[in-house]
Amino acid sequence: PTITNDGVSIAKEIELEDPYEKIGAELVKEVAKKTDDVAGDGTTTATVLAQALVREGLRNVAAGANPLGLKRGIEKAVEKVTETLLKSAKEVETKDQIAATAAISAGDQSIGDLIAEAMDKVGNEGVITVEESNTFGLQLELTEGMRFDKG
């Protein structure tokens, strides 16, 4: 068995029989996947928020609320939250800040340090690929120019 706390990995494994529950599960899977595609992190938070929005939305509709009014309210709230987050966001600029941020995301300081080293070498416009290996330990490989693995 795989042990994980990653929202997108958990969401992918959800399979339900009830058609209505299945629709909700697919919605949560899509939220987790989009979050992973755009940000690469925060999938668990996005999954929990999506579940809360669905639960409370259905509760309000059952109590007589207008679904379109709820949708408009959620959209306004998203705008405000996005605005507030962008105001409080801080640039991650130094190698130490990059290492700390990467370590939190990876849950491992040595991986954070290696990612910071890779970022230092390739710059903000470079591409970093993380791959699993059959060997033990961490390794940084720098390829200048372009590399084609196949064909």
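Every residue gets a Cβ built from N, Cα and C, even glycine.
Annotated ATP binding site per Swiss-Prot: Asp41, Gly42, Thr43, Thr44, Thr45, in sequence order.
For the natural variant Ala50 to Gly, Swiss-Prot gives this note: In strain: TMH16. The structure shown keeps the original residue. Listed in sequence order, Leu27, Val28, Val31, Ala32 are the same-chain residues at least 6 apart in sequence whose CB falls under 8 Å from the CB of Ala50 (variant position). Classification of Ala50 (variant position) by DSSP places it within a helix.
What Swiss-Prot notes for the natural variant Lys121 to Asn is this: In strain: TMH16. The secondary structure of Lys121 (variant position), as reduced to three states from DSSP, is helical. Counted within 10 Å of its Cβ, the other Cβ atoms near Lys121 (variant position) come to 12, all protein chains included.
In the three-state DSSP scheme, Phe136 (variant position) is classed as coil. Record note (Swiss-Prot) on the natural variant Phe136 to Ser: In strain: TMH16.
The distance from the Cα of Asp41 (ATP binding site) to the Cα of Phe136 (variant position) comes to 25 Å. Distance noted between the C-alpha atoms of Thr45 (ATP binding site) and Phe136 (variant position) is 31 Å.
The secondary structure of Gly42 (ATP binding site), as reduced to three states from DSSP, is coil rather than helix or strand. Straight-line distance linking the Cα atoms of Lys121 (variant position) and Thr43 (ATP binding site), rounded to a whole number, equals 28 Å.
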